[in-house]
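**Q** Can you keep this structure in mind? I'll have questions shortly.
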Amino acid sequence: MTNFRLNVLAYSVMLGLTASVAYAEPTNQPTNQPTNQPTNQPTNQPTNQPTNQPTNQNSNASEQLEQINVSGSTENTDTKAPPKIAETVKTAKTLEREQADNIKDIVTYETGVTVVEAGRLAQSGFAIRGVDENRVAINIDGLRQAETLSTQGFKELFEGYGNFNNTRNGAEIETLKEVNITKGADSIKNGSGSLGGSVIYKTKDARDYLINKDYYVSYKKGYATENNQSFNTLTLAGRYKKFDVLVVTTSRNGHELENYGYKNYNDKIQGKKREKADPYKIEQDSTLLKLSFNPTENHRFTFGADLYEHRSRGQDLSYTLKYQKTDPNLAEVDSRHTNDKTKRRNISFSYENFSQTPFWDTLKITYSDQRIKTRARTDEYCDAGVRHCEGTDNPTGLKVTDGKITRRDGSELQFEKKNNTAHSNGETYDFKKFIDTDKKVIEDKLTLKNPNDTWYDCSIFNCENNAKIKVFEGNYSYGYDGKWKEVDLEIKTLNGKKFAKIKDPTNKIKSILPSSPGYLERLWQERDLDTNTQQLNLDLTKDFKTWHIEHNLQYGGSYNTAMKRMVNRAGNDASDVQWWATPTLGYNFYDQPYTCATAYSWNANLCPRVDPEFSYLLPIKTTGKSVYLFDNLVITDYLSFDLGYRYDNIHYQPKYKRGITPKLPDDIVKGLFIPLPKNSNSKPDEVKKNVQQNIDYIAKQNKKYKAHSYSFVSTIDPTSFLRLQLKYSKGFRTPTSDEMYFTFKHPDFTILPNADLKPEIAKTKEIAFTLHNDDWGFISTSLFKTNYKNFIDLIFKGEKDFPLVSGGSSLPFSLYQNINRDNASLKGIEINSKVFLGKMAKFMDGFNLSYKYTYQKGRMNGNIPMNAIQPRTMVYGLGYDHPNHKFGFDFYTTHVASKNPEDTYDIYAKDKKQTDTSIKWRSKSYTILDLIGYVQPIKNLTIRAGVYNLTNRKYITWDSARSIRSFGTSNVIEQSTGLGINRFYAPGRNYKMSVQFEF
């Protein structure tokens, strides 16, 4: 086992807990009976008893309902019970106590589990046991959630430029009844994707609230200073005769997470050196609705709607392609605006049967229709205001007054007179030097346009009654010296609107207008990743005995279809149009109006453009079929086994309809599978034909995978205070379509496809020793090892010369490809303990101590580090609860060790010809303190508050540090100096507070 070090305090806590438990007085009831609940049961099981009886049922039913509710309101079913091996359960009560507002808060005080950071797109799933994102399964009410485009090549090419919302969607905390976190291979529960572990969300139900009452009302309001987030949650539950209903609606409004020193950094600095977090306005809305009908106590029908939307709008001021002004007084050109969205909608119907038959005690059939859209939209335009944007710059202040062009105060235009240049027909002026109303001369800020290029909008200018306009007449056809001249206007009606132009076409006549275009050009891109899933589940349970062995059998199956597709849109248009902007395209020599197709110059205002939809991947339909069987066998009071088996059949089908499916860019598929004919690069028809042939070829490449998963857990209780648990399980993840087919060709970064990828396999072996006592608590130590086989990873394959399209010399291209690595291995140790101090002394009644510790180390292909492994982490806890729950607090101390350079790996080191393959920017060790408390002054009111990072420690987490990219335009810093890294630091001291009314 890899060596590890615990500090003195950790040893003290461990020894104290061990001694306390070992010498605790035995209770009257035996404590060594294994739980009848399996440790890795499937996620969508129905309850074992009907809990929908109205309140006028007999007292036994009421007691039964209350018992079920209590078991669901504490962590790990009972906080004094020993934990199940490699499993943590967070209930709604626990999440409320910890003031969790997002998925990151769920695992704040869990060791060995962190959240993947994704820059402006917040979080993207979890990291467990050395793997992250798609290798950690996430589901809500039995439904798999959206996966990222997981190929590392796609991430580096596109995610690093902020063009895709390539993240895993989250969940609204206020709708959750329970979060089950499992560490290690876990495909019995979730099928494909459960390599490092799983996170399973279960939403609330009306039955959770309607205990001995027919209604429940709750209103909660909270605020957090770390991101100025305020939230409101309204929960309504009611029962009427055979119907019950639950509604939970939550809205959240805040802004970006305030990094350490947020208020002290210069807000004007832009680009990768920016130290202050980029500004975003973040909103989240969620509604959970469940309506149930109970014709009898043994039958229950439920309609559910789970609606979730997360929106983030702001500016990427750290964007590296941002135009950098050399003079702060210059007008702004543009900046990058973001408008990202994650939207999930799940409509479900379920039927539950509680009639005991020879085949089941409970039966549940569920149909779900889930639609998830993750969108990243970027708009590049200037929003600095009319007087400060280059496109609408008007420093002279010209405006239209009573249909004529005037100065900013409505007076006539004035220019600097030329000395000794008076003519009989008027004064000569230098039209390059404009005199403002304050007598200051503004030079070279106006444009003199040819008559044929100038149109006046008659809705703004005076075009009636033989109207005239004052213009510039030059001494020559060039230069700025000239005199005023009043000329006639010619009226034209184009597309139903009246416009005027100067009648005299001489090249000495010029119109006088501001030099800017008079509008703000906007370049926009909108990228959608859609995952639509329809799923049918059948889940059954049956308790029975064979000889003297008790069985808790769970079995069933599922059938699902999922369509995953990418849609990209892009275009140009204009906004903030000013009076001097060209109002019409005009007409040609034959007196025919120009159109956007025939005009000789492009105008973003008059000819907004929307490009045809395109995609980098073909839509993929996935059909999944699975059956599972799980049995919890209780042999004796001292021995039990959990046996699980699952079979999955997964079928990938590319779906392409010519002319309907968004087109793939030619360069992505050109010559991919079917080579281009020789000397065809210069023949567009040949290239187009080859592109279509390759698309058709990909669309016919169906892939089928079959997988067998299993799990074995043994629970042995040799004494009343000692428990030994052994676990061996297998998980898998099938390659995604983008991992197999994605390709990209560029001299700096060329991705080669690999259609021969095998499924990833994970096998976990774990042993846990637990000392426990019903009154004292528990201490559990586990050793684990996970072996990954066929681990998919992106590697640098070297350089290859490709001939240029134009012929002649060749150019070296850096080649990358996804491959199955021979193996990857991870091992580690975890400690989880909680001791209740009331047995030591009466005055300590209600106090508890807790300690968690995780250390893990892993390598791929022998000696390549796994970057997703978290540094050594420990969490100390001191808690108190009043006997009547009038008030309480929790004090947490979290210590995280430094990320050692030898435990990191830069995949671009070889490409950059570096001998040091470690990642340059890593997290240092840190210790943070959190204090959380609650008080219940009256029965219906609960006030919660917390102080986080109590000592105002400056630190960066490893997940934030590893999100820094070595190239790209987003999430980058100046690599040579480290300027910009403060943007990634965690918040300093911050506070949370919430108030909840319940009736």
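Backbone N, Cα and C define each Cβ position, glycine as well.
Nope, none of those substitutions made it into this model, it's the original residues.
Pulled these features from Swiss-Prot for this protein:
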DOMAIN    77-204  domain 'TBDR plug'
VARIANT   Ile85 to Val  In strain: E1a
VARIANT   Asp101 to Asn  In strain: E1a
VARIANT   Thr108 to Lys  In strain: E1a
DOMAIN    212-999  domain 'TBDR beta-barrel'
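Give me the local environment of each listed feature.
**A** For the domain 'TBDR plug' (77-204), the number of residues in each DSSP class (helix H, G, I; strand E, B; coil) is 32 helix, 40 strand, 56 coil.
Neighbour count (other Cβ atoms within 10 Å of the Cβ, all protein chains): 27 for Ile85 (variant position).
Neighbour count (other Cβ atoms within 10 Å of the Cβ, all protein chains): 23 for Asp101 (variant position).
Counted within 10 Å of its Cβ, the other Cβ atoms near Thr108 (variant position) come to 18, all protein chains included.
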**Q** Tell me the Cα distance separating Asp101 (variant position) from Thr108 (variant position), rounded to the nearest angstrom.
**A** 11
**Q** In Å, rounded, how far does the Cα of Asp101 (variant position) sit from the Cα of Ile85 (variant position)?
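**A** Just about 27 Å between their Cα atoms.
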